[in-house]
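Here's what Swiss-Prot has on this protein:
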VARIANT   SER48 to Thr  In strain: B101
VARIANT   SER48 to Arg  In strain: B306, Z18, Z22 and Z24
VARIANT   ALA55 to Gly  In strain: B306, Z18 and Z22
VARIANT   SER65 to Thr  In strain: Z22
VARIANT   GLY73 to Arg  In strain: B141
VARIANT   GLU90 to Gln  In strain: Z24
VARIANT   THR98 to Asn  In strain: B101
Amino acid sequence: MQFTIAVALLCCAIASTLAYPMPDDMTMKPTPPPQYPLNLQGGGGGQSGDGFGFAVQGHQKVWTSDNGRHEIGLNGGYGQHLGGPYGNSEPSWKVGSTYTYRFPNF
């Protein structure tokens, strides 16, 4: 009898120490919007004895409005032809910016 009471009191003591109040906010934090890496594209090729041409382009979003409708991006590129009967061409550089507006759906 005394052993049963001792075990019951021990269980009550353990249960009271483990009983924590639940936190007020049990919801998960919202997932942040994805951060896309720099968008790079490239290519090249040529015929035998014709040299080799290649080009690289890139685009990066630099600003987006809070509502997501306005967006500004920067883009640039580089291209050149190497070798062939006329030798190397001058490098071709491209730099620009883009503005995008997304119309709301009515």
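Backbone N, Cα and C atoms are what each Cβ position is placed from, and that goes for glycine too.
Residue environment of ALA55 (variant position) contains 15 other Cβ atoms, counted within 10 Å of its Cβ in all protein chains. When the variant positions ALA55, SER65, GLU90 are ranked by how far their Cα is from the Cα of THR98 (variant position), SER65 comes first.
Of all Cβ atoms in the protein chains displayed, 16 besides its own lie within 10 Å of the Cβ of GLY73 (variant position). Counting only the Cα atoms, the space from GLY73 (variant position) to ALA55 (variant position) is about 20 angstrom. Long-range C-beta contacts of GLU90 (variant position), restricted to its own chain and to partners at least six residues apart, with a cutoff below 8 Å, comprise GLN80. For the pair SER48 (variant position) and ALA55 (variant position), the Cα-Cα distance reads 19 Å. When the variant positions SER48, SER65, THR98 are compared by the number of other CB atoms within 10 angstroms of each CB, SER48 has the fewest. Under DSSP, THR98 (variant position) is assigned to a strand (E or B) in the three-state scheme.
DSSP classifies SER65 (variant position) as coil under the three-state reduction. Cα separation, ALA55 (variant position) to SER65 (variant position), rounded: 32 Å.
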